[in-house]
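Record features (Swiss-Prot):
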type: BINDING; residues: ASP72, TRP99, THR100, TYR101, ARG110; note: substrate binding site
type: DOMAIN; residues: 24-123; note: domain 'CBM39'
type: DOMAIN; residues: 144-488; note: domain 'GH16'
type: MUTAGEN; residues: ASP62 to Ala; note: No effect in binding to curdlan or laminarin by the N-terminal domain. No effect in stability of the N-terminal domain and laminarin macro structures nor in activation of the phenoloxidase cascade
type: MUTAGEN; residues: LEU64 to Ala; note: Reduced binding affinity to laminarin by the N-terminal domain
type: MUTAGEN; residues: ASP72 to Ala; note: Loss of binding to laminarin by the N-terminal domain
type: MUTAGEN; residues: TRP99 to Ala; note: Loss of binding to laminarin by the N-terminal domain
type: MUTAGEN; residues: TYR101 to Ala; note: No effect in binding to laminarin by the N-terminal domain
type: MUTAGEN; residues: ARG110 to Ala; note: Reduced binding affinity to laminarin by the N-terminal domain. Reduced binding affinity to laminarin by the N-terminal domain; when associated with A-71
Amino acid sequence: MFVTFICFLACLTCSYGQPRAQQYVVPSAKLEAIYPKGLRVSIPDDGFSLFAFHGKLNEEMDGLEAGHWARDITKPKEGRWTFRDRNVKLKLGDKIYFWTYVIKDGLGYRQDNGEWTVTEFVNEDGTPADTSLEPTTAPTPVRPDQPNQPIPTHRPDPPCTVSATMVDGRKSVCQGTLLFSEEFEKANLKDLANWEAEVKFPEEPDYPFNVYMVDGTLELEDGSLVLTPKLLESRFHAGILNDALDLTNRCSGQVDTTECRRQASGAQILPPVMTGKITTKNKFTFKFGRVEVRAKLPAGNWLLPEINLEPKDNVFGSRRYESGLMRVAFAKGNAVFAKKLNGGPVLADTEPFRSLLMKEKIGIDNWNRDYHNYTLIWKQDGIDMLVDGEKYGSISPGEGFYALGREHAVPHAAHWLRGSVMAPLDQYFFLSLGLRVGGVHDFADSPDKPWKNRSNKAVLNFWNDRDNWFPTWFDANLKVDYVRVYAL
């Protein structure tokens, strides 16, 4: 691959020569040594369609060779094109030799003969790291007359202040530690080791009008997870909605229940839409922390993004959100609702308590127009909600969510007395990313809605209105660029 790429660059150089290089100057690359390990290289976005980084550690490049690092980046993040090596452990005095390449307006441009020396370390967020324990000079090179011994590369671990965050399976974690990172840069869904796909008919408490499947609904594309809603008939055959569908062989729900097998009967047709959902339920669960997700929400009538924290064990009950749910980002796909962003906990299935604790931010534009950074900070004494770095709400339990639930006649609020002041949000939760359609709780009945929430023909009436809602699904994907979890 890299031989082909270098030949391509050579051709560009021959064809356009120095005059083209004078027409555009590639922005200088910013290199950062991440503490305790890692390298980040970035340039500001200037309308590029590709950014490539090629470099060597402590060894000069031989012309336009591929180097130890050779990576093509096809998508910017947060206004910058970024290459990241999370495993390399750099030392003060280390030198990186490199060249970069960009494609702008269909033409290629290089920045050659780059050199950079490690003089300091930074944290993940770019702030200076505490280097009081670092060596102040580069390791002394071995002279030819000295025994050929390896140069020490170990640096003392930084001081650790134990965090309130807890990770299932670990004794303790340090404050500010990056605990979980998914950049979705794998080639295949099977390579997502920390996630498992749902295959089932979702049921209570919201009874959405979709079935979770894998084929055609979950894809990795240009470093993002893409979840796509599709009509069930497109996967099977016309008339499938009045037939039976058995998912038992791959079902992630409870076998021998309607979560895994459905038989249509009269107005009770099969869910007409198939979508995707993945979770870390059996891979990564935690209690308290900062969750950051960069995503582009779906646009289209009756579509609902699922960027959530869900309870691992349903300690306080498995119905009606008795054990809670936390929404990192939630905006309905209908154009009339799309400027309203909501985030926070859901502790009951019905209104008014269902939405009482959710925070709202009205956007200048629809939230589904572009990618945004959504953050939920889950603490021992409350929850903070942020979007693009701006806080738009805080949720405090006060004397406990039980008191508020009892005030609103929530029948299961008494269960929370078994926990702390944050109950039911004081247990282990997992990450979930999915796409839902319709359902019986998220959309209030109105003249424009084709179904009534309490009607036994809700799914059928929704399906019969497809000529109105399906044409609005021209940008219906939920796209997730990354998911990160940090210790408090």
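Using N, Cα and C of the backbone, Cβ positions are placed for all residues, glycine too.
At each noted site, the model still has the original residue.
Remember, it's a predicted structure, so these values are computed and weren't measured experimentally.
Taking Cα separation as the measure, ASP72 (mutagenesis position) is nearest to TRP99 of the mutagenesis positions ASP62, LEU64, TRP99.
Residue with the densest Cβ environment among the mutagenesis positions ASP62, ASP72: ASP72, by other Cβ atoms within 10 Å. Its own atom aside, the Cβ of TYR101 (mutagenesis position) has 22 Cβ atoms within 10 angstroms in the protein chains shown. Rounded to a whole number, the C-alpha distance linking THR100 (substrate binding site) with ARG110 (mutagenesis position) is 6 angstrom. Residues within less than 8 Å, Cβ to Cβ, of TRP99 (mutagenesis position) and separated from it by at least 6 positions along the same chain comprise HIS54, GLY55, MET61, LEU64, ARG110, GLN111, ASP112, ASN113, GLY114. Residues ASP72, TRP99, THR100, TYR101, ARG110, recorded as contacting substrate, have a largest CA-CA distance of 13 Å.
The average pLDDT computed for the domain 'CBM39' (24-123) is 90. Here the domain 'CBM39' (24-123) has, by DSSP, the following mix of helix, strand and coil residues: 0 helix, 55 strand, 45 coil.
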